[in-house]
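Engineer: Features from Swiss-Prot:
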type	residues	note
BINDING	C59, C127, C200	[2Fe-2S] cluster binding site
BINDING	E91, D128, E453	Mg(2+) binding site
MUTAGEN	C59 to S	Loss of activity. Does not bind iron-sulfur cluster
MUTAGEN	C127 to S	Loss of activity. Does not bind iron-sulfur cluster
MUTAGEN	C200 to S	Almost loss of activity. Does not bind iron-sulfur cluster
MUTAGEN	C436 to S	No change in activity. Does not affect binding of iron-sulfur cluster
MUTAGEN	C443 to S	Slight decrease in activity. Does not affect binding of iron-sulfur cluster
MUTAGEN	S480 to A	Loss of activity
Amino acid sequence: MKKKAEWPRKLRSQEWYGGTSRDVIYHRGWLKNQGYPHDLFDGRPVIGILNTWSDMTPCNGHLRELAEKVKAGVWEAGGFPLEVPVFSASENTFRPTAMMYRNLAALAVEEAIRGQPMDGCVLLVGCDKTTPSLLMGAASCDLPSIVVTGGPMLNGYFRGERVGSGTHLWKFSEMVKAGEMTQAEFLEAEASMSRSSGTCNTMGTASTMASMAEALGMALSGNAAIPGVDSRRKVMAQLTGRRIVQMVKDDLKPSEIMTKQAFENAIRTNAAIGGSTNAVIHLLAIAGRVGIDLSLDDWDRCGRDVPTIVNLMPSGKYLMEEFFYAGGLPVVLKRLGEAGLLHKDALTVSGETVWDEVKDVVNWNEDVILPAEKALTSSGGIVVLRGNLAPKGAVLKPSAASPHLLVHKGRAVVFEDIDDYKAKINDDNLDIDENCIMVMKNCGPKGYPGMAEVGNMGLPPKVLKKGILDMVRISDARMSGTAYGTVVLHTSPEAAVGGPLAVVKNGDMIELDVPNRRLHLDISDEELARRLAEWQPNHDLPTSGYAFLHQQHVEGADTGADLDFLKGCRGNAVGKDSH
């Protein structure tokens, strides 16, 4: 007789599958129609593989194949894998913006975990919002969970030069406007940008969030950088499947891994890799689900003295494929540890500390992962700006900015929203030059709605034709992690709720002082108060559907832009019987 699987405790899936009651036979019997033999319901852990595959999410188009490797690992370790499709918010498809649906996806994931017979979860993610949304949902349930990402695309090349996902889209688009590239050449370049399955091959938001998951300890060491089509990505998926079974046995939960120390490690990692500004709102939101007190002040404090040592676009010149060959994120974590910038005893999903995982790794290419003395910037952390224009903060990515613009005073050229910007920006009669500061309103969490990636406003053609490639830009929007420029983002409070950004007028003088973390509208306190008292909202107001729910309940960018009723951990208690 085959020995029954033994586990140190009764698992929650046995509330559905264990015993001989009518309801158990109902749950168990119907699942058997998929050909599962009776002994699979003997108490072994049921592992939910939460898969964000979708034909509409091309970055995640290969996740079905990876899910099979995860299943193989779960079977090998004595678990029972069941794949569950979950909400997949594609960054390049969803309108008005995938960010508006991050919280909806997190809610759907949370309920999918809590409401079904899972003992542990594998979070199979890739595209930008899929990683934070699944981490948020899993954190709110606090079942053993582990991340495996789909990995980046292979390098792109156009006429012998590297082409970075997104980064060169913005660059080539500006070249067309400046008359330096023909439309035909732009179309030719399109074929070089996405030449394999996977996420953006730059250090955009997808690769940043894969790195954040690894730095938080929520993915196996080395996961972040393996290319999507590399055979080692499949191996990583299979090893992840094996590991989650042991995590269930050990009852190793997200709340034990995603501690304040882990978040500080992730913030410093983001600085070292030149990561996306989007990591700010995502980590704030994830921390809010775990119950960790994380703020913009933590971002500024932890990232201020961390050099950017990863030489990847958009900050540097290489791509994720080279980063993987150089040793990937473990090398970066080791460098942080050697510099005293890592909480070495932070726990990871492996059951080992982060330092035990990375202390012996080797940097195979010091032009890709740079020595500190050759860093792209000596202070690479996301800058948190404050002042009368951003009382609750705004952010800027120094590694992607122009050094000569980090201290700048200029005349405001104001766009009331994205439509106003699009209507005016190509007009040669627009009163603007390279010394001006472009200001866009009503693009925040409530205003857009959803906080779209429109903050990196394209420059006016008449400025581009002068060879000018950057100007100071300020908004309450986000920007793509693949983008670059001296761009002030996430200005809080946003314009749509009557923040000071809402009352900036054409011709106002604005001062940006990055070294002193200052963003100042050069008008008197009395004039600012008068304008704010007279302000009236002029953004769209949805009256029904999810857009209405989102706009009513979304919080500000300074706290992570989560829905107010979703913050915190609600646990994984089994609900009442369904029949």
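Glycine is treated like the rest: Cβ placed from N, Cα and C.
Walk me through the surroundings of each of these features.
Structural biologist: Within 10 Å of the C-beta of C127 (mutagenesis position) there are 30 other C-beta atoms, taking all protein chains into account.
Other Cβ atoms within 10 Å of the Cβ of E91 (Mg(2+) binding site), summed over all protein chains shown, number 25.
A 10 Å cutoff on Cβ-Cβ distances gives C59 (mutagenesis position) a total of 31 other Cβ atoms nearby, all chains included. In the three-state DSSP reading, C59 (mutagenesis position) counts as helix.
DSSP assigns C200 (mutagenesis position) to coil in the three-state reduction, outside any helix or strand.
Cβ environment of C436 (mutagenesis position): G410, R411, A412, V413, M471 lie under 8 Å away, each six or more residues apart in the same chain.
On its own chain, C443 (mutagenesis position) has D417, I418, M451, A452, V454, G455, S475, D476, A477, E494, A495 as residues at least 6 apart in sequence with a Cβ closer than 8 Å to its own Cβ.
A coil conformation is recorded for S480 (mutagenesis position) in the three-state DSSP classification, outside any helix or strand.
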Engineer: Could you tally the C-beta atoms, other than its own, that fall within 10 angstroms of the C-beta of C200 (mutagenesis position)?
Structural biologist: 33
Engineer: Which number gives the other C-beta atoms within 10 angstroms of the C-beta of E453 (Mg(2+) binding site), all protein chains shown included?
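Structural biologist: There are 23 of them.
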Engineer: Around the [2Fe-2S] cluster site formed by C59, C127, C200, which additional residues qualify by having Cβ within 8 Å of the site's Cβ center?
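Structural biologist: Neighbours within 8 Å of the Cβ centroid, excluding C59, C127, C200: T57, P58, N60, S90, E91, N92, G126, D128, G150, S165, G198, T199, G204, A206.
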Engineer: Far apart in sequence but close in space: which same-chain residues, 6 or more away, have a Cβ under 8 Å from S480 (mutagenesis position)?
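Structural biologist: Expected: E91, G166, W170, G204, T205, S276, E453, N456.
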Engineer: Within 10 Å of the Cβ of D128 (Mg(2+) binding site), how many other Cβ atoms can be counted across all chains shown?
Structural biologist: 32
Engineer: Where the distance is taken from Cα to Cα, which of the recorded positions C127, D128, C200 turns out closest to C59 (mutagenesis position)?
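Structural biologist: Going through C127, D128, C200 one by one, the closest to C59 (mutagenesis position) is C127.
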